[in-house]
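Everything on this sheet refers to the single structure shown next.
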Amino acid sequence: MSIEKLKAALPEYAKDIKLNLSSITRSSVLDQEQLWGTLLASAAATRNPQVLADIGAEATDHLSAAARHAALGAAAIMGMNNVFYRGRGFLEGRYDDLRPGLRMNIIANPGIPKANFELWSFAVSAINGCSHCLVAHEHTLRTVGVDREAIFEALKAAAIVSGVAQALATIEALSPS
């Protein structure tokens with residue numbers, strides 16, 4: 001299992017992250033598609049090749065091809081949107097009257113239940129640090145009936161995956177060349 005490979009790669013100082021990674025993969029708050037889509041989208045958002053490869057390999061056992069496509073699509077479209085909306089937000093409303101003019105069709109037609117795509121977009125927005133998108137996706141999730149516990153679990157999953165990526169990047173940076 002690739003999650004096991006990630007856990008084995010984590011150093012002793014990241015023991016808490018290792019334990020959290022074990023716990024989140026056994027989550028009963030999210031269904032399997034929600035959980036593994038969140039983990040996969042979050043892994044893509046970290047931009048860490050090892051994290052994406054290992055989580056991606058295991059996610060294949062839990063996600064349909066459509067869900068895998070949508071999770072990776074959520075990471076890609078949020079990579080664009082998070083930069084745009086976070087940047088526009090820094091400009092104190094001076095550009096809010098202008099139409100973005102960016103294609104975002106996957107948001108309207110993700111090929112999976114809309115709530116799951118929103119959950120994955122929410123998780124990626126947390127990793128990418130876009131408060132505008134995070135709030136907007138949380139509002140949509142609450143509007144379509146996703147409970148607070150599921151939203152919070154997705155936030156935890158994103159945080160854990162981000163922590164795994166940070167720990168592995170630290171190991172790589174400190175390794176002798």
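In case you wondered, yes, glycine gets a Cβ from its N, Cα and C as well.
Annotation of the mutagenesis experiment GLU118 to Gln in Swiss-Prot: Reduces protein stability. No effect on catalytic activity. Of all Cβ atoms in the protein chains displayed, 25 besides its own lie within 10 Å of the Cβ of GLU118 (mutagenesis position). A helical conformation is recorded for GLU118 (mutagenesis position) in the three-state DSSP classification.
Quoted from Swiss-Prot, the note attached to the mutagenesis of CYS130 to Ser states: Loss of activity. Look at CYS130 (mutagenesis position): DSSP puts it in coil.
Taken from Swiss-Prot, the feature active site, proton donor applies to CYS130, supported by experimental evidence. Long-range C-beta contacts of CYS130 (mutagenesis position), restricted to its own chain and to partners at least six residues apart, with a cutoff below 8 Å, comprise MET78, ASN81, ASN82, VAL83, TYR85, ARG86.
For the mutagenesis experiment HIS132 to Phe, the note given by Swiss-Prot reads: Slightly reduced catalytic activity.
Proximity of HIS132 (mutagenesis position) to non-local residues of its own chain (separation of 6 or more, Cβ distance below 8 Å) is seen for TYR85, ARG86, ARG88, GLY89, given in sequence order. Under the heading of mutagenesis, Swiss-Prot lists HIS132 to Gln and annotates it as follows: Slightly reduced catalytic activity.
The note that Swiss-Prot attaches to the published mutagenesis CYS133 to Ser is: Loss of activity. Loss of interchain disulfide bond with AhpC. Here CYS133 (mutagenesis position) comes close to MET78, ASN81, ASN82, TYR85, ARG86, SER121, SER125: these same-chain residues lie at least six apart in sequence, with C-beta atoms under 8 angstroms from its C-beta.
Feature annotation from Swiss-Prot assigns active site, cysteine sulfenic acid (-SOH) intermediate to CYS133.
Cβ-based neighbour count (10 Å, all protein chains) for HIS137 (mutagenesis position) stands at 27. As a published mutagenesis entry, HIS137 to Gln appears in Swiss-Prot alongside the note: Slightly reduced catalytic activity.
The note that Swiss-Prot attaches to the published mutagenesis HIS137 to Phe is: Reduced catalytic activity.
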